[in-house]
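Quick look at what Swiss-Prot lists:
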- K24 to A: No change in binding to EF-Tu and in promoting GDP exchange (MUTAGEN)
- D81 to A: 2 to 3-fold less active in promoting GDP exchange and slightly lower binding constant for interaction with EF-Tu (MUTAGEN)
- F82 to A: 2 to 3-fold less active in promoting GDP exchange and 6-fold less active in binding to EF-Tu (MUTAGEN)
- H148 to A: At least 100-fold decrease in affinity between EF-Ts and EF-Tu and only small amount of GDP exchange activity (MUTAGEN)
- A202 to E: Resistant to toxin CdiA-CT-EC869, partially resistant to toxins CdiA-CT-NC101 and CdiA-CT-96.154, but not resistant to other CdiA toxins in growth competition experiments, in vitro prevents CdiA-CT-EC869 from digesting tRNA(GUG-Gln). Partially resistant to bacteriophage R17 (MUTAGEN)
- R219 to P: Resistant to toxin CdiA-CT-EC869, partially resistant to toxins CdiA-CT-NC101 and CdiA-CT-96.154, but not resistant to other CdiA toxins in growth competition experiments. Resistant to bacteriophage R17 (MUTAGEN)
Amino acid sequence: MAEITASLVKELRERTGAGMMDCKKALTEANGDIELAIENMRKSGAIKAAKKAGNVAADGVIKTKIDGNYGIILEVNCQTDFVAKDAGFQAFADKVLDAAVAGKITDVEVLKAQFEEERVALVAKIGENINIRRVAALEGDVLGSYQHGARIGVLVAAKGADEELVKHIAMHVAASKPEFIKPEDVSAEVVEKEYQVQLDIAMQSGKPKEIAEKMVEGRMKKFTGEVSLTGQPFVMEPSKTVGQLLKEHNAEVTGFIRFEVGEGIEKVETDFAAEVAAMSKQS
């Protein structure tokens, strides 16, 4: 067995753009033959995947699955809406989802490691970067889910509710984006931040501080209702709040998770004309 030196790994990284561990593995399998390692990496798609790794994957799918009292929600990203609809990409996301449910895996790094070889092969086949971005689990007496297309997914856990009610609550969460279950759940940090914003607005209107503070107190009650599930008007019957709906059914929501594709990812918009102009200057 040839010695796999650091300089050899470094050279392979520079020539392929692949990660250090991938290069070391390829060299070990090729018994230190760098040309054979490169050939094997090309065949496996590792080089193509490495080149795509820097591309922003902000599109993709949200998947949900419930098994009894346990549910998983998963986001898998690609670069375009076209690939998000690809059968191979969808099958890959479903396979990751099934594994997460079966193994109750909530550590995304574990999923990434488990499916890295399949991901690399899919990147080579499809030609876009693919990323298993996040996964979360929810447990409860009654679970419900809702998918708005493939871009928004929701899991809801409740007590004392039937499946239809939980489904309707999940639809509401998808549409209204609550951040907390009840107004009293809104964190002190969020309340303080909003209070300062509203106080600044009130003070700018020229009101005395005492009057401004009273105005803000009223606004804060409205704010905590707006960002909490039970304080929001129910989307299917806006004359009542979700809290009132739950009370009518003697039910309680114990948790919810809402994922939307690409949340928090800054998608780079390419100016094609500018890109061509820049390339022409380099040539």
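The backbone N, Cα and C atoms fix where each Cβ goes, glycine too.
Substitutions noted, but not modelled.
A map of Swiss-Prot features onto the structure.
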residue : record               : DSSP (3 states)
K24     : mutagenesis position : helix
D81     : mutagenesis position : helix
H148    : mutagenesis position : strand
A202    : mutagenesis position : helix
R219    : mutagenesis position : helix
- Given the mutagenesis positions K24, H148, A202, R219, state which is nearest to D81 (mutagenesis position) when distance is taken between Cα atoms. H148
- Note on the structure: Cβ atoms other than its own within 10 Å of the Cβ of H148 (mutagenesis position), all chains, total 14
- Pop the Cα-Cα gap between F82 (mutagenesis position) and H148 (mutagenesis position) into the table, whole Å please. 17
